[in-house]
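K.L.:
Swiss-Prot lists A221, F222, T223, G224, S225, G226, K227, T228 with the feature ATP binding site. For 208-392, the entry in Swiss-Prot reads domain 'Helicase ATP-binding', with the evidence type sequence analysis. Under the heading domain 'Helicase C-terminal', Swiss-Prot lists 403-563. Among the sequence features in Swiss-Prot, the natural variant E241 to K is noted as follows: In allele 14B; temperature sensitive. Quoted from Swiss-Prot for the published natural variant V431 to M: In allele 33B; temperature sensitive.
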Amino acid sequence: MAHVKRYRRSSKSSEEGDLDNEDYVPYVPVKERKKQHMIKLGRIVQLVSETAQPKSSSENENEDDSQGAHDVETWGRKYNISLLDQHTELKKIAEAKKLSAVEKQLREEEKIMESIAQQKALMGVAELAKGIQYEQPIKTAWKPPRYIREMSEEEREAVRHELRILVEGETPSPPIRSFREMKFPKGILNGLAAKGIKNPTPIQVQGLPTVLAGRDLIGIAFTGSGKTLVFVLPVIMFALEQEYSLPFERNEGPYGLIICPSRELAKQTHEIIQHYSKHLQACGMPEIRSCLAMGGLPVSEALDVISRGVHIVVATPGRLMDMLDKKILTLDMCRYLCMDEADRMIDMGFEEDVRTIFSFFKGQRQTLLFSATMPKKIQNFARSALVKPVTINVGRAGAASMNVTQQVEYVKQEAKVVYLLDCLQKTAPPVLIFAEKKQDVDCIHEYLLLKGVEAVAIHGGKDQEERSRAVDAYRVGKKDVLVATDVASKGLDFPNVQHVINYDMPDDIENYVHRIGRTGRSNTKGLATTLINKTTEQSVLLDLKHLLIEGKQEVPDFLDELAPETEHQHLDLGDSHGCTYCGGLGHRITECPKLEAVQNKQASNIGRRDYLSNTAADY
């Protein structure tokens, strides 16, 4: 007989009772259920527009009772107030919550900018280690004429206002409206006349007196505004002064260093220095020796000039670091440093290279930074390397030149190359065609040659001799079309370029501004045509759309329809418009694709070994 398990009656009944208690649901009256339903609905609406910081669980428990009552009062039916008054009250509450969302956005942007600003100062390793900080700018012997020194602040501001010059910084120099009043010698004036330059441009009116006075400078002006002369003429004058006081002996120098981001720009800057040096020598003044140090040229050419004593060196970062590492060149005497297109060189990719170059200086120097696109994050970071800098801004940083008519056309990817022939019919030569990829440049070049167009091409994959030959042939007018990657977009000055064609849209809007700035230079008119299609990133198209609106250009329908619902959201917050990181007008820093790419790159480099700086590419 099987054994039957027995249970105690009392324990069984208590277990059943516990189970019954667990399943028990208290009865809630209909009126109370309606009330709770109203609270629930109110909370849903409230959570949608909620922007305050989330509370801890304990705070929520404490506030539940009072919050529930408040929600009933706010969102429930009010019999003693009309529906119109209730609607007005709810609208005010929604507006208040919207304002708090804007404040939250601004607070978030401030945090991002602070995290960027917390990087190491842009100084040499020795200066950072010893905590060296220079408090006063370098003093020079140059002074403006007395009648200009005696101008009142109101008169100076009137000149700046007329020329649309914005100046920031302590006690900036007065603006001077003629080269003769800037006390340039006859040789310089002859050199200016030979190039057909009669009066200074706005950036030169304020920039030249500032640099001649020895002040550190951040110069921002649209492409083709004459920034090069602002740093070339003063360094020639300082070198001349040094040569007069004590002539340079063998292997001495340089006094001035100019760093350029590309070989073509370095070559162009060196040729400008040689032009004015020859005119000075023709007037019986000492020879100013300048040296070009860049990849693709034999080091022996630079060594020849350095061995005789060099006053000015124009260099690209890769070759410069190589020469400094090998002690071919020293910066012991260097007191003048200029970085052309500085935003590119201080940008994340080349920041360490610049810091390495700074560490070779042995004393205080006058530092100048120039570019057409200088976002706030670069300006703030660059100030760590400068002493009481003066910032001169002619037009918004990153704005396109008003002399350029911009046209944007939608063309399918497979039809682009053929469509280039139609674009070439719009204007007379010379024409510049830009493409992102080297293979696209080669493809376009080959197609144009097959169609009988006189074209040349340059990109980073070609050797230096071929690049120089192509640029020279295009510059003197032997060739009608130059096809190039962005290597030709920064700072290069080609005479009378009628038309710039963007075969594709660059990755960021700064490159677009540099590209179209090759035309419409020195108060001439130009045309820029950009071909886009579905492969183009929407964030860049939004930036382009807002750039066209800012420049009062025609916006095509396919761009006008782009993201209309986000048109007004948060683009004008606080003092800034658009993104403070990259300068794009179509987004804020919280959605910046460039910042995101930089952060991803930094994250991917975590844990990797640090490569020696002297192996850096000569970009």
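Cβ atoms are placed via backbone N, Cα and C, with glycine included.
The noted changes are left out; the structure has the residues it started with.
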K.L.:
When the Cα-Cα distance from V431 (variant position) is computed for each of the binding-site residues A221, T223, S225, K227, T228, which gives the smallest value?
P.N.:
T223
K.L.:
Does anything in the same chain, at least 6 positions from T223 (ATP binding site), have a Cβ under 8 Å from its Cβ, and if so what?
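P.N.:
Non-local contacts for T223 (ATP binding site): A372, S401, V513, H514, I516, G517, R518, R521.
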K.L.:
Determine, from DSSP, whether T223 (ATP binding site) sits in helix, strand or coil.
P.N.:
coil
K.L.:
Quick check: with A221, F222, T223, G224, S225, G226, K227, T228 left out, which same-chain residues have Cβ atoms within 8 Å of the centroid of the ATP site Cβ atoms?
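P.N.:
Leaving out the recorded residues gives T201, I203, A372, G517, R521.
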K.L.:
List nothing but the one residue from A221, F222, K227, T228, E241 whose Cβ has the fewest other Cβ atoms within 10 Å; the candidates are the recorded positions.
P.N.:
E241
K.L.:
What Cα-Cα separation, expressed in whole Å, is found between A221 (ATP binding site) and E241 (variant position)?
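P.N.:
Cα-Cα distance, A221 (ATP binding site) to E241 (variant position): 29 Å.
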K.L.:
Give me the CA-CA distance between S225 (ATP binding site) and E241 (variant position), in Å, as a whole number.
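P.N.:
With the alpha carbons as reference points, the distance is 27 Å.
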K.L.:
For a quick check of packing: other C-beta atoms within 10 Å of the C-beta of G226 (ATP binding site), how many?
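P.N.:
Step by step: centre on the Cβ of G226 (ATP binding site), count other Cβ atoms within 10 Å, giving 20.
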K.L.:
For G224 (ATP binding site) and E241 (variant position), what Cα-Cα distance in Å is obtained after rounding to a whole number?
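P.N.:
Roughly 29 Å, rounded to the nearest whole number.
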